[in-house]
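*Asks:* So Swiss-Prot says this about it:
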type     : residues       : note
ACT_SITE : Ser221         : active site, nucleophile
ACT_SITE : His480         : active site
BINDING  : Arg290, Asp481 : substrate binding site
DOMAIN   : 117-395        : domain 'AB hydrolase-1'
MUTAGEN  : Gly426 to Asp  : In cys2-1: Leads to auxotrophy for cysteine
Amino acid sequence: MLRASSKRLQLSWQVFRRFQSSNPQLSFPCVDQAQERSRQFEQSLQKQQACPNSVDPSASITSPSLSSGPEPVYGKIVSGFKKFYHNKPFLCDHGGILPKFEIAYETWGTLNKDHSNAILLHTGLSASSHAHSHPENTAPGWWEQFIGPGKDVDTNKFFVICTNVLGSCYGSTGPSSVDPGDGKHYATRFPIITVNDMIRAQLLLLDHLKIEKLYASVGSSLGGMQSLTLGALAPHRVGRIASISGGARSHPYSIALRFTQRQILMNDPYWNRGFYYDGVPPHTGMKLAREVATISYRSGPEWEQRFGNRRADPSVSPAFCPDFLIETYLDHAGEKFCLQYDPNSLLYISKAMDMHDMSASHQRSLSENRKKNQHKLDKYLSADVSAEEIIKLNEDTSVLPDVPYQEIANEDRAPEPDPETNLIAGLAPLKDTPVMVMGVESDNLMPVECQRETARCLEKAGNKQVVYHELDANESFYGHDTFLIYRKDLDLVGGKLKKFLELS
């Protein structure tokens, strides 16, 4: 009897399996959303091809914005800036040549008669020149609360200049710009650039503005790297330097994070080796890369207080798409950014950050590289050089390593300069310049040891005017983004910067 019943159950189960799964397939609305965006792009591109004078296909495709918590004010800036045009060939550190370039910039305050009150404000990776609102662009800037009459960067006293860095996409020449050689987007034909190259371009802007010496150079994150670099390349052109959440060289953890973001982006099939400008952009890779970046921009303690391990809606079944509050936050951060910034600019500028190293040996290597490549510029300036020769001059020689990853034991390595001694020598040009270095203990992207090392090496290089500030976890748990966050009840960055700038 029991045996017969068992056989009937087995037969019923076999019949069930033939016609129906034991469980329904999960739904993936986040995947559907990405596919729908691609479909919208493809439809818009088809319409644009049929009607060439139609609007940019990305204009009608929107992403949600973040509304909860203190968040940076970043946006896609397409107007309201001035332009500096450099119409001569520009040799980059790694041998590439730009036939000409443009730098977008904005200014606040009034330049005094002897042009001695100018502050150059350097941006982070994805920021535009729009640090503060003005009549030509009334939208709030990314440092809106820090700049203005009587504020931390006081425009009653100072003439503030903010540029969009070389390689970016908000008015300055970058991969999305048109190559004058063939009238097409540079894409990944744009040359590899360094932080030093960014500074050389900015110095040419200062020449154009007839500013021989800045009152101060101020920057955070990538901007902090630029600020220090300006002081090292042209110490005679700056009176004081503020570097916030930056450093004199990139940390391996930071390099690893940015490398991961680039790999995610480059493996989006729509990236197409950088040639996506006439097609669908790599929006999914860009979104995921931004989510990884956002993890590095903030801190665990803040998120524990803000999100904990709470689900967005406990009444629904768990899902692989955004489910926990922290997941929905990351998803929104990625959505907000994925169509605002050029993916190739992210590749180029993040790589420049990775290569940032102010040690004496590295700077010497770059200098030797420039001398070695000077013949390219000379040939470029020659009237009889052909287009084919120019392409050959800039030919890429990068290859994968012959040997896979290997951990090299310290005793087997070729002799190298002591890192700290090397960095001290590299920072020697700054020994007579007052420098403020600020770090944040909760910073995951640029660990506070980077700022401690920078201040320590400046002092050992003979600089007796180093001011060091470190915000501990009780003062700020906002991580790397601390420099972007303004709170009336907390003196995070602004008050310390104001005191340094106005110190006689």
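Even glycines carry a Cβ here, placed using N, Cα and C.
In this structure the noted substitutions are not present, so the sites keep their original residues.
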*Asks:* Give me the long-range Cβ neighbours of Ser221 (active site, nucleophile): same chain, 6+ apart, Cβ under 8 Å, in sequence order.
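*Replies:* The list for Ser221 (active site, nucleophile) reads Gly124, Leu125, Ile244, Ser245, Gly246, Leu445, Met446, His480, Phe483, given in order along the sequence.
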*Asks:* Express the distance between the Cα positions of Arg290 (substrate binding site) and Gly426 (mutagenesis position) as a whole number of Å.
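*Replies:* Counting only the Cα atoms, the answer is 33 Å.
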*Asks:* Roughly how many angstrom lie between the C-alpha atoms of Asp481 (substrate binding site) and Gly426 (mutagenesis position)?
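*Replies:* About 28 Å separate the Cα atoms of these two residues.
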*Asks:* Can you check what DSSP calls Gly426 (mutagenesis position), collapsed to helix, strand or coil?
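*Replies:* In the DSSP reduction, Gly426 (mutagenesis position) maps to helix.
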*Asks:* Long-range neighbours only, meaning 6 or more apart in sequence with Cβ under 8 Å: which ones does Gly426 (mutagenesis position) have?
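*Replies:* The list for Gly426 (mutagenesis position) reads Ala232, Ala248, Met358, Ser359, Ala360, Ser361, His362, Gln363, given in order along the sequence.
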*Asks:* With H, G and I counted as helix, E and B as strand and the rest as coil, say where DSSP puts Ser221 (active site, nucleophile).
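*Replies:* Once the DSSP labels are grouped into three classes, Ser221 (active site, nucleophile) ends up as coil.
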*Asks:* Within 10 angstroms of the C-beta of Asp481 (substrate binding site), what count of other C-beta atoms is obtained when all protein chains are considered?
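*Replies:* For Asp481 (substrate binding site), the 10 Å Cβ neighbour count is 25.
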